[in-house]
Amino acid sequence: MSGRGKGGKGLGKGGAKRHRKILRDNIQGITKPAIRRLARRGGVKRISGLIYEEVRAVLKSFLESVIRDSVTYTEHAKRKTVTSLDVVYALKRQGRTLYGFGG
C-alpha cells in the first residue's frame, strides 16, 4: 500500500496519461436489424423506413437521462464506479421500476 488514502493518486508519479478516443455518432451502432428485432419482439409486423432514425433519437434521449441520474447517484455517494443499484434507482426515479437487480 502506498498510504495515499482511498483512491487518491497523491504526490509524486501519477498514472500514464491515456489518449481517449473521441466518441461521435455512436447511435448509428444501433443498427436497422437491431431496431427491427426489438419491434418484432413488441409485436410489430411492418416498419416504415422513417422509424429507424426516430427510434435512435428517442433511445438516445432516454439513455442520456438515465445515465445522468445514475451518475448523480454515484457522485453523491462519492464513488467513481456506477453500480447496478445506481441505475435501478435512476429508473425508479423516472417511474420505470426495474426488478431483479437489488434495491
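Just so it is clear, glycine is given a Cβ too, placed from its N, Cα and C backbone atoms.
Quoted from Swiss-Prot, the note on the mutagenesis of K92 to E is: Mimics glutarylation; delays in cell proliferation; increased sensitivity to DNA damaging agents. Counting every protein chain shown, 13 other Cβ atoms lie within 10 Å of the Cβ of K92 (mutagenesis position).
Classification of K92 (mutagenesis position) by DSSP places it within a helix. One mutagenesis experiment catalogued in Swiss-Prot, K92 to Q, is accompanied by this note: Mimics acetylation; does not show increased sensitivity to DNA damaging agents.
One mutagenesis experiment catalogued in Swiss-Prot, K92 to R, is accompanied by this note: Mimics unmodified residue; does not show increased sensitivity to DNA damaging agents.
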